[in-house]
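**Student:** There's a structure below that I have some questions on.
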Amino acid sequence: MDIEQKQAEIIDQLVKRASTCKSEALGPLIIEATSHPSLFAFSEILALPNVAQLEGTTDSVYLDLLRLFAHGTWGDYKCNATRLPHLSPDQILKLKQLTVLTLAESNKVLPYDTLMVELDVSNVRELEDFLINECMYAGIVRGKLDQLKRCFEVPFAAGRDLRPGQLGNMLHTLSNWLNTSENLLISIQDKIKWADNMSEMDKKHRKEAEEGVEEVKKSLSMKGDVDIRGNKEMFGEPSGVMDYEEDGIRPKRRRHPVTR
């Protein structure tokens, strides 16, 4: 079972339970959700009306905790630890996993130095063990550890819950991408038309060149015929006259009498 399917089943169960809980029972359920080893999305629980009603009550810290796991990082928790519930080891692990997902949203190459600061890890061995055992084996990221360059290359990372305002930014980005794609398509179509026109012109020029060659061939053929006839006239008829004249002026041989 992949991570998305597993999460869907867990979320469905928790949403059903949370939707019928009273406010005093929501705190333990939120702690359970944020500690679950296979749950990395919390927006559906956060969207429940009775969960939203925790705002302004004595249990509002659990609502803040749920928001932290939906959108925040380990660094955010450290900055607000005094007004949030104390985290269990499972929750700390979960929040650090979510921190890696947040970092991978904007960068596909994560330097070890950045990760060690963001995760409060003191050495490379500990960091690499965490990335392998708690992130890659958990299925939330796919990547490669580059010990020479001291970085974590992340071609895939599971998505987190959308932060407030993030959907609008995504729509704006998609709109810009769509406009760019349309302009690119128009440019490609123009280039295709230009190529077609050039092809037609090339065919036309080639045809004209072939016709020109044929005309030259015909002209040369006609000139050759004329030259041959001229040569026959120059060297054929005068030769006959000369023979005639030679025959006309040739002296006749006298026959001498024979003496006996």
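In case you wondered, yes, glycine gets a Cβ from its N, Cα and C as well.
No substitution from the list is modelled in this structure, which keeps its original residues.
Reproduced below are the annotations present in Swiss-Prot:
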- 1-159: domain 'PCI' (DOMAIN)
- Asp12 to Ala: No effect on the interaction with CSN8 (MUTAGEN)
- Glu44 to Ala: Decreased interaction with CSN8. Strongly decreased interaction with CSN8; when associated with A-71 (MUTAGEN)
- His71 to Ala: Decreased interaction with CSN8. Strongly decreased interaction with CSN8; when associated with A-44 (MUTAGEN)
- Lys144 to Ala: No effect on the interaction with CSN1, but decreased interaction with CSN8 (MUTAGEN)
- Glu153 to Ala: No effect on the interactions with CSN1 and CSN8 (MUTAGEN)
**Student:** Distance check, please: Cα of His71 (mutagenesis position) against Cα of Asp12 (mutagenesis position), rounded to an integer number of angstrom.
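**Tutor:** Roughly 20 Å, rounded to the nearest whole number.
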**Student:** Determine, from DSSP, whether Lys144 (mutagenesis position) sits in helix, strand or coil.
**Tutor:** strand
**Student:** In whole Å, how far does the CA atom of Lys144 (mutagenesis position) lie from that of Glu153 (mutagenesis position)?
**Tutor:** 5
**Student:** Test of understanding: give the count of other CB atoms lying within 10 angstroms of the CB of Lys144 (mutagenesis position).
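**Tutor:** A count of 10.
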**Student:** Neighbour count first, Cβ atoms within 10 Å, every protein chain included; then name which of Asp12, Glu44, Glu153 tops the list of mutagenesis positions.
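**Tutor:** Ranked by Cβ atoms within 10 Å, first place goes to Glu44.
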**Student:** Glu153 (mutagenesis position) to Glu44 (mutagenesis position): how many Å between their Cα atoms?
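**Tutor:** Cα-Cα distance, Glu153 (mutagenesis position) to Glu44 (mutagenesis position): 30 Å.
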**Student:** Quick one: pull the CA-CA distance for Asp12 (mutagenesis position) versus Glu44 (mutagenesis position), whole Å only.
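**Tutor:** Answer for this pair: 9 Å between alpha carbons.
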